[in-house]
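Pasting the relevant annotations from Swiss-Prot:
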MUTAGEN   Phe10 to Tyr  Decreased but not abolished interaction with G3BP1
MUTAGEN   Gly11 to Ala  Decreased but not abolished interaction with G3BP1
MUTAGEN   Thr42 to Glu  Phospho-mimetic mutant that translocates to the nucleus in absence of genotoxic stress; when associated with D-337
MUTAGEN   Ser337 to Ala  Abolishes phosphorylation by ATM; when associated with A-42
DOMAIN    415-795  domain 'USP'
ACT_SITE  Cys424  active site, nucleophile
ACT_SITE  His749  active site, proton acceptor
Amino acid sequence: MALHSPQYIFGDFSPDEFNQFFVTPRSSVELPPYSGTVLCGTQAVDKLPDGQEYQRIEFGVDEVIEPSDTLPRTPSYSISSTLNPQAPEFILGCTASKITPDGITKEASYGSIDCQYPGSALALDGSSNVEAEVLENDGVSGGLGQRERKKKKKRPPGYYSYLKDGGDDSISTEALVNGHANSAVPNSVSAEDAEFMGDMPPSVTPRTCNSPQNSTDSVSDIVPDSPFPGALGSDTRTAGQPEGGPGADFGQSCFPAEAGRDTLSRTAGAQPCVGTDTTENLGVANGQILESSGEGTATNGVELHTTESIDLDPTKPESASPPADGTGSASGTLPVSQPKSWASLFHDSKPSSSSPVAYVETKYSPPAISPLVSEKQVEVKEGLVPVSEDPVAIKIAELLENVTLIHKPVSLQPRGLINKGNWCYINATLQALVACPPMYHLMKFIPLYSKVQRPCTSTPMIDSFVRLMNEFTNMPVPPKPRQALGDKIVRDIRPGAAFEPTYIYRLLTVNKSSLSEKGRQEDAEEYLGFILNGLHEEMLNLKKLLSPSNEKLTISNGPKNHSVNEEEQEEQGEGSEDEWEQVGPRNKTSVTRQADFVQTPITGIFGGHIRSVVYQQSSKESATLQPFFTLQLDIQSDKIRTVQDALESLVARESVQGYTTKTKQEVEISRRVTLEKLPPVLVLHLKRFVYEKTGGCQKLIKNIEYPVDLEISKELLSPGVKNKNFKCHRTYRLFAVVYHHGNSATGGHYTTDVFQIGLNGWLRIDDQTVKVINQYQVVKPTAERTAYLLYYRRVDLL
């Protein structure tokens, strides 16, 4: 090539054609070196490896083919340009010699219509008559001159696939039948191509430049030696045909059976597959990414066969083609050997025993109902269902019926919670619950089900908190203490990656909580009650599956019924079923009313009882037992400075004046509250938000001292249980504190301090920030934050 370098005449190209066909890899041409006679076109080889009928010639101007002595120099070469089929004078010195089809062999002909050999690209049924018709209609080298005289522009190979990205001449999205666009669409098929396709028998499925051979969306490209067989029946319908075939029902059968098969990878913007009578929306179906299934015939009518290993030809370059649809495909995670469209399943070549083979069924069969549904179908089925319609509910109910609460502390690796909204009151509460050992062990005891295993649920709150607890794992390595200033020992801790518990936030809307209302004050104590009551109610519903008789007992059950309607108590009378006469100290009798309590694991952790006794002259004492999850402590009085003061104020006797009975007589009554049952986990609520008569709300900024070790004195207990509780049953230890920051009752921020057993110290968690603090910082009063919720555990359960 040093003596006579070939010259290139590119002809008249538009700017977009120049950019598309000369800048991209598809616009390159490689030529053999000059050796006295300019050789153009392709070369026929009689015997090719692996039984191929033709030899693939690669083009690229940046490559030079080494001269070969075995290169035959016969005048039967025809000119075929992949750059511009209208230019037979593309290479200087190469003239378009008109050679009749009888003078050449089918291996030596290179059709400009499909950029491939007609003998191998079109003869799907192996008919030599079809090959003759193809050669006659194509005209081979003579066809170039005819098209030049017609002055009708023939688009080069891959023109329409490049226009998928945009352009004025781009066609609308439609189905491709084996790579062909519908001839009714303008600019899709020229008049000559329509005439050429019309002369072909129905069994022949030609390829066009729109279905390139060297493309990653073709199975036969990735495995060059193992393409699909081409024997298509006359009654076969392809994926792109509008009706009467499996392609029309692609939406109903696009996903194969789940058992024994690989799930189908979908595009990033996967749309629901819907059968239609037009070809306008079927382009998306053709753009669906498919995997080769491990079994026989898939439900869409395409039978795929795969082998254990596929040998790729390293000598043949692979060129990536643009995705078939505009949504973009998630092909980054797919293996290279997967077809990307339905049209790629029908690319023709000679079959081989070591490659995926696709067969198209010739008879239409009704689509099978696939157990694997699409994502949008799953979303339709998601939601709350009754426990009777939830097959997993009975399994959870049996587990909870026999559960044993474990109070053993566990060392968990702390993780912050990302707050992208006003979720600090939720995050602070969640961190305190994670630090509660019996709560953690309970949720870890319940299995974690995926959406596939349980698309519909009757226990959304249980599911969410089981998932939350599974986000936390044991501390990997105990942190080593390091020496700091003085004799202090500071421990380092490595928290895990922060995450956003969006599934917890969605519970507010799923259960239609008032906390989800916009413009409403977010309150950590109210959210804690929402969680505990919700978990309790779901567990009650599960108990109904095992004991339907408990259904009538859940009407007044739960800590929600704090207030006592005294008029209703009088209307019930002394003969009510939920009251009895109880003899107290000094032989005093009292009528006790109690709601029907049904125990759940939640009440076994947080549930306590208070006794409210009403004293009235000339009448028996009237007592009512009420359950609670959080003990409400009034701190408004100036005399209350500590938690002990607030507890004593809770049990103090208060008088009520002006009470009128049914006889319209004014009598004096008094009321006293005592603790009937203490829970294993005692949550104290310091009532800092006081509602005024005008409707406003103010925050009490006063500091309330709270100890790390809290002892409940006997004077706080009910008379009947004073002597039944030992000191260890009345002593609690602090393990979590929820703080409220700010001076306003309608705003502010929430943080949490939790005790970490592995660290044997305290952590301060502010959303996703986690840092180590000492115990003094937990109980020390500060102006910027005030304690709002105090979490205590019984010391005998530590």
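Placement of Cβ uses the backbone N, Cα and C atoms for every residue, glycine included.
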Cys424, His749: which of these active-site residues has the sparsest Cβ neighbourhood within 10 Å?
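Output over active-site residues Cys424, His749: least Cβ neighbours within 10 Å is His749.
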Per DSSP, to which secondary structure element type does Cys424 (active site, nucleophile) belong, with helix, strand and coil as the options?
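DSSP call for Cys424 (active site, nucleophile): helix.
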Just to confirm my parser: what is the rounded mean pLDDT across the domain 'USP' (415-795)?
83
What whole-number Å value do you get for the CA-CA distance of the residue listed as 'active site, proton acceptor' and Cys424 (active site, nucleophile)?
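Taking the Cα atoms only, the residue listed as 'active site, proton acceptor' lies 6 Å from Cys424 (active site, nucleophile).
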Where does the residue listed as 'active site, proton acceptor' sit in DSSP terms: helix, strand, or coil?
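In three-state terms, the residue listed as 'active site, proton acceptor' counts as strand.
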